[in-house]
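According to Swiss-Prot, the feature D-alanine binding site maps to GLY95, SER97, ARG102, ALA147, GLU191, an assignment based on experimental evidence. Where Swiss-Prot documents MET146 to Ala as a mutagenesis experiment, the accompanying text is: Additionally binds alanine, arginine, glutamine, leucine, lysine, and phenylalanine. For the mutagenesis experiment MET146 to Thr or Ala, the note given by Swiss-Prot reads: Additionally binds methionine.
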Amino acid sequence: MLSKKFGLSMIVLGIMSSSAFADSIVEGRTLNVAVSPASPPMLFKSADGKLQGIDLELFSSYCQSRHCKLNITEYAWDGMLGAVASGQADVAFSGISITDKRKKVIDFSEPYYINSFYLVSMANHKITLNNLNELNKYSIGYPRGMAYSDLIKNDLEPKGYYSLSKVKLYPTYNETMADLKNGNLDLAFIEEPVYFTFKNKKKMPIESRYVFKNVDQLGIAFKKGSPVRDDFNLWLKEQGPQKISGIVDSWMK
């Protein structure tokens, strides 16, 4: 059985050798990549300013196997998505959620991670959510452009649990978590990998108050109609669930 972190059960690919794809699709090419490195451990910067993370390791490994190069450009989150949607970039990755809205302008790889959304507070801010009706008592924030807005708009708002107009939006998770720490925000929406990074690696005293389990999938984004997407899916299949999960798990520790 595939682990929840490797959602490749629905891959359906035509029979085509990896060498045929490599020779005709990406071998010798330089792929333009758009990133927004503010979603650890999917993509972020080390203390010395170097890009690192799950997404970079995955796509660099793919490119190494296919003998291509990466030309990486940093953007704000919306700019990153706009770059790949417009064709300015061939690829985008930074822990990008696969959504129906985005699929209208972007092609996605098969998901490599089945994601959960956490509502977190500072540990000393004793918030108990017995049910979602209590959400309206609290301020909620998260980085702009994230898939949490879809969850609120399509699920929480119609049920009267929370209004999208009440959400506080921030440039990145860093600003979101800073406001949470400073007491200017009650709850932050934060995805599972980022939650464990802040809690376990950055030692931020936060606690989960509610979990929306397995509501999200992360994938690599490609410009519409790109054959590179199909080759990347083939590469994922070649690696197998165990190897991909091993890469993901190594960044979660």
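Cβ coordinates are placed from backbone N, Cα and C, and glycine is handled just like the others.
Don't expect the noted substitutions in this model, because it carries the original residues.
In sequence order, LEU81, ILE96, PHE108, ALA221 constitute the residues six or more apart from ARG102 (D-alanine binding site) in its chain with CB-CB distances below 8 Å. In the three-state DSSP assignment, the secondary structure recorded for ARG102 (D-alanine binding site) is helix. A strand conformation is recorded for GLU191 (D-alanine binding site) in the three-state DSSP classification.
Taking the Cβ of GLY95 (D-alanine binding site) as reference, residues of its chain lying under 8 Å away and at least six apart in sequence are, in sequence order, SER39, MET42, LEU43, ILE54, ASP55, GLU191, PRO193, VAL194, LEU218. Other Cβ atoms within 10 Å of the Cβ of ALA147 (D-alanine binding site), summed over all protein chains shown, number 22. Between the C-alpha atoms of MET146 (mutagenesis position) and SER97 (D-alanine binding site), the distance comes to 8 Å.
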